[in-house]
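Per Swiss-Prot, the feature domain 'CIDE-N' maps to 34-110; the stated evidence is sequence analysis. Under its mutagenesis entries, Swiss-Prot includes Lys128 to Ala with the note: Abolished interaction with PREB.
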Amino acid sequence: MEYLSAFNPNGLLRSVSTVSSELSRRVWNSAPPPQRPFRVCDHKRTVRKGLTAASLQELLDKVLETLLLRGVLTLVLEEDGTAVDSEDFFQLLEDDTCLMVLEQGQSWSPKSGMLSYGLGREKPKHSKDIARITFDVYKQNPRDLFGSLNVKATFYGLYSMSCDFQGVGPKRVLRELLRWTSSLLQGLGHMLLGISSTLRHVVEGADRWQWHGQRHLHS
C-alpha cells in the first residue's frame, strides 16, 4: 500500500513526455538535410557543371570527382568572388547559385567584358544597393546553337528573382527561321499586290481622264 501511495501519476506523465520529446529531437536531428542544386565552374569559366549537395563538404567532394581536380579547393561566388568557407554561409545560399572553384594558386577574376559599376569608378562606401542584375550564359547541350541565358535580379539585397531563357538547337532555329521567312514573304506578297492594284487604278484613271478630255475637245 505504501508503494502504491508513493506512486505519482503526474510524475509518470512528465517522464513519458520527456522521453518522447528526446526521441523526436534525435529523429529530427538525424534526418539528412535536403539536396540542393548549384552551378560550379572552373576559374577560367570554360567548364561548368550542375551539382547537388546538402553540405559544403559534400559539394567539395563532388567537385573533386566531377572536375577531376586535386588538392585543396576553395569555393567562391562567381559574381563577386566572395569566399564560401563556412557551413553556415553555405546553407544561406540560394538554389542554383553560381560558384567558382579555385585550386591552390588560382584567384577569382571578373568576367571579361563585364560592365562595372559607374563606368569603372569605385562604388561609394556609404552607398546602398537598390538592384543587382547578373547575366549568366551557358550551354546545356553541346549541340545547342545558342547558349541558354539566366537572368538574376536582387532588390535591396533581400528579394531576388531569376528567369531562364533556354537555348535551342540548329533544327529548331532553322524551323523558326523558315517560318519567319515564309511569313515575311507572304506579307511582302500582299504588299506588292496592293501596290499593283493601286498603280492599275491610277493608270486606268489617267486613261479615263484623257479619254474624257479628248471627247470634250471633239464636241
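Glycine residues also receive a Cβ, built from the backbone N, Cα and C atoms like all the rest.
Original residues only: the substitutions mentioned are not part of this model.
Sorting the domain 'CIDE-N' (34-110) by DSSP state (H, G, I as helix; E, B as strand; all else coil) yields 17 helix, 23 strand, 37 coil. The average pLDDT the prediction assigns to the domain 'CIDE-N' (34-110) is 87.
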